[in-house]
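Okay, so here's the structure we're looking at.
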Amino acid sequence: MVDTMNARNTQFTKAFHALKQNAGSHSPSMEDLKKMFPTLEIKIDACYLSNPYASELVLDYIDRELIQTNAYKKVLTHYPSQQRSLQKVMAESLHVKPENIFIGNGATEIIQMLLQQEEVQKVALMIPTFSSYYEFVGKGCEVVYFPLNERDDYSFDADKYCQFIENEQPDTVVLINPNNPNGAYLSLEKMHILLKRLAFVPRIIIDESFIHFAYEDEALTCLSSTVLFDMYPNVIIVKSLSKDFGIAGVRLGYALMDSRKIDALLEHGFLWNINGIGEYCLRLFVREDFLKRYEEARKQYIKEMCRFKEALLGIENVYVYPSMANFVMLKLPSRIKASFVISALLVEYGIYVRTMADKIGVEGECIRIAGRTREENNCIVMALKSILKDSK
């Protein structure tokens, strides 16, 4: 039985590896997987990072307000609002000036746009990190890496990082908080200390794509770095609403930055870079009725993530890296290949997780698992225990 499973998984692993190479440093989409493996039934998507409870909330609004009323026809056939109009919509909720808001087709579009500006000539990054930050830099741009230590759980030493920046003198510094792929978090207090020391850096990009899943008190208060943008003129904040709302397919994000940078961008495009469905979801962000329910979904998800992480800690011989995001990075026993576990999860259980094999700076056999609903998380834990037990 085990030998049959191993043979089937080995064959699948080779085919999946080829598909992964075509996808670059990102995971193959669900559609690409279904196309290559027609008989594969993916039951749980624990690869892509979004809040499943928020997904259901947004779908409920879309169903009631767009589908049942036939309003979706206007959303699909009419031009969406332009960037300047949507800036004013977001300003109501963020309490910042409209001219300081840039709305993007997902956070990735914003990252690419920021890193390909002519003035960006030297970028400082921590590794491991989100691959787009070193893939999207402009031609001729130098990238310097600050390696996070595996022995310290890839946590962030602000003092050492400041020394590194002072020595390297980059014009652009990137901070992902919580970090991807390990979920390490830097508190708001420590962030203030860091930014004061790095006041000499022309621009600091703070990517908060996962900040809604972090917390600093028992009330799980929603964290915001808008105050950082107000206090430090060199700071640019990047946010992903796709992850917050659980709507990765819509592609929606925004950034807070100097109005002059936004004016320069809008001179060369980005007039209608958000589609009609994206605009509808964006307008939910400023509605009190939606935000009240979203806050309930956000806290429900955080509580489930805490329970899920505790359950993962109970798996024998697996190391669980501390995380304040909606995902967890696991280090497998050295005798077990991550590729085998990923294939076994997909083939035998229909669970899709992320390999860390292509992540610069990650040591050992590691996988990343996104948190899902309680029922789905229970299935993930059960499947992992079974696979690792059979692999002894």
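Cβ from N, Cα, C; glycine included.
In this structure the noted substitutions are not present, so the sites keep their original residues.
Values in this document were obtained by computation on a predicted structure and should not be read as measured data.
What Swiss-Prot says about the mutagenesis result for H26 to A is this: Significantly decreased enzyme activity. No effect in pyridoxal phosphate (PLP)-binding. Sequence-distant contacts of H26 (mutagenesis position), defined as residues of its own chain at least six apart whose C-beta falls under 8 angstroms from its C-beta, comprise S131.
Look at R354 (O-phospho-L-serine binding site): DSSP puts it in a strand. Sequence-distant neighbours of R354 (O-phospho-L-serine binding site): residues of the same chain at least 6 apart with a C-beta under 8 Å from its C-beta are S27, C47, P181, I367, R368, I369, A370. According to Swiss-Prot, the feature O-phospho-L-serine binding site maps to N180, R354, R368, an assignment based on similarity to another entry.
DSSP gives S242 (mutagenesis position) a helix state. What Swiss-Prot notes for the published mutagenesis of S242 to T is this: Increased enzyme activity with of L-threonine phosphate and a decreased activity with L-serine phosphate. Exhibits similar activity rates with both substrates.
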- Item | Cβ-centroid neighbours of O-phospho-L-serine site N180, R354, R368, 8 Å, sequence order | C47, L49, P181, F327, M329, M356, K359, A370
- Any idea what the Cα distance is from N180 (O-phospho-L-serine binding site) over to S242 (mutagenesis position), rounded to a whole Å? 16
- Would you identify the secondary structure of N180 (O-phospho-L-serine binding site) according to DSSP, in three states? coil
